[in-house]
Amino acid sequence: MAELACFCYPHLENDSYKFIPFNNLAIKAMLTAKVDKKDMDKFYDSIIYGIAPPPQFKKRYNTNDNSRGMNFETIMFTKVAMLICEALNSLKVTQANVSNVLSRVVSIRHLENLVIRKENPQDILFHSKDLLLKSTLIAIGQSKEIETTITAEGGEIVFQNAAFTMWKLTYLEHQLMPILDQNFIEYKVTLNEDKPISDVHVKELVAELRWQYNKFAVITHGKGHYRIVKYSSVANHADRVYATFKSNVKTGVNNDFNLLDQRIIWQNWYAFTSSMKQGNTLDVCKRLLFQKMKPEKNPFKGLSTDRKMDEVSQVGV
C-alpha cells in the first residue's frame, strides 16, 4: 500500500492540476536528502532530476535499509505512475481537493496487475481505453463504482457463475512488491455486475467456497469484493483494514465500508468489521476474530456443513 503522492506530483494549470509522474532518479535523490522536520510533508525539489515525493514517505521505497518498500527503480514503477497520472488527468482536481486525492492510500499490487491486464492482447483492457480508465479510477479510489469482474485487478479464474468470478491471485513475478513466499495463496471474488444477486447464485458460490476452500476465511476489505485468505493471515488483514479505515476517516476520505453479504462472509470477520465501523479500538475489534461465535442458522436448504473427510478439499493444506 502507498499514497498516490508516492507516484506523482501536481502542477497547477489555470484553475486545476495536471499530474506528472516521478522519475526514479528524483526519488533516489530525495531518499539521500537531509530535510528539516517542518518540510517532511512537502514535495522535494531534487534540483537536477525534478520534483520528488515528500520525504515523509521514504519508507514506501525499497532501499538498503528498508526492504519492505516498493522497487521504484523498475520499468513497472514508471508504468504504474503513468497509469495513475492518466486517470487523475481525466478529472478536474482543484486546490480544494488535491491534498485529499494525493493522500489516498492505494494497493500497489492491484495497480501493477492492471498494467499486466492492459498489456495482455487477450484481455478486454488491452482493447478498451475507457474500461482501463474506469478500472484505474476505481483502483485509486476516485470512483463511486465498485471493482466488478470486468474492472478487476485480474488473476487466474478458478470459478465463475452468472453472478460471481473467483480469481487466484499471484504476486510472485511482480516487479514493484512481489510476494516471494512460495506458500502464499489468496483469492478474490468479484461481482460480475453491481446489481441484486439471486439466492441460487449465492448458494453456488457458498457451496464452492465451503467444499473447495474450507481451509480459508472469506473476508472483505470493504470495497465491494470478497477475499478468500488463509486463517493464519486473518490477523494481518485485520491490521491493514483497520489502519486504512482509520486513515481514511482522519483525512476525510469518503469511506463507505461495504460489509457485503453476511451469508458469504466469515462470521467472525463480519463481527470485526461491524465493530470497526462503530468506532471501537483495534484491540476490541480483533478480539472478535478469536471468539467462538454462536452458529448461525444455515440460510440455504440442502447445504449441510456435515461432510465426509474424503470430500473435503485439500486446497491450502
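The backbone N, Cα and C atoms fix where each Cβ goes, and this holds for glycine too.
Annotation comment: Swiss-Prot describes Ser107, Ile108, Arg109, Lys188, His221, Gly222, Lys223, Arg227 as ATP binding site. Quoted from Swiss-Prot, the note attached to the mutagenesis of His110 to Ala states: 35% loss of NTPase activity. Per Swiss-Prot, mutagenesis Glu153 to Ala is noted as: Almost complete loss of NTPase activity. Unable to induce NSP5 phosphorylation. The annotation that Swiss-Prot gives for the mutagenesis experiment Lys188 to Ala reads: Almost complete loss of NTPase activity. Unable to induce NSP5 phosphorylation. A mutagenesis experiment is reported in Swiss-Prot for this position, His221 to Ala, and the note states: Almost complete loss of NTPase activity. Lys223 to Ala appears in Swiss-Prot as a mutagenesis experiment; the accompanying note says: 75% loss of NTPase activity. Sequence annotations record features per position, and here Swiss-Prot assigns active site, for NTPase and RTPase activities to His225.
Residue pair His221 (mutagenesis position) / Arg227 (ATP binding site) shows a Cα separation of 8 Å. The CA atom of Gly222 (ATP binding site) is located 13 Å away from the CA atom of Lys188 (mutagenesis position).
Across Ser107, Ile108, Arg109, Lys188, His221, Gly222, Lys223, Arg227, which the record gives as binding ATP, the greatest C-alpha separation is 17 Å. Cα of Lys223 (mutagenesis position) to Cα of Arg109 (ATP binding site): a span of 16 Å. Counted within 10 Å of its Cβ, the other Cβ atoms near Ile108 (ATP binding site) come to 22, all protein chains included. Checking each of the recorded positions (Ile108, His110, His225, Arg227) against Glu153 (mutagenesis position), the C-alpha distance stays within 10 Å for His110. Across the fold, the C-alpha of the residue listed as 'active site, for NTPase and RTPase activities' and the C-alpha of Arg109 (ATP binding site) stand 16 Å from each other.
The Cβ of His110 (mutagenesis position) lies under 8 Å from the Cβ of Ala139, Glu153, each of these being in the same chain and 6 or more residues away along the sequence. Taking a C-beta cut-off of under 8 Å and a sequence gap of six or more, Lys188 (mutagenesis position) has these contacts in its own chain: Ala152, Glu153, Gly155, Met166, Trp167, Leu169, His225, Tyr226, Arg227, Ile228.
For the residue listed as 'active site, for NTPase and RTPase activities', the Cβ neighbour count at a 10 Å cut-off comes to 22, with all displayed protein chains included.
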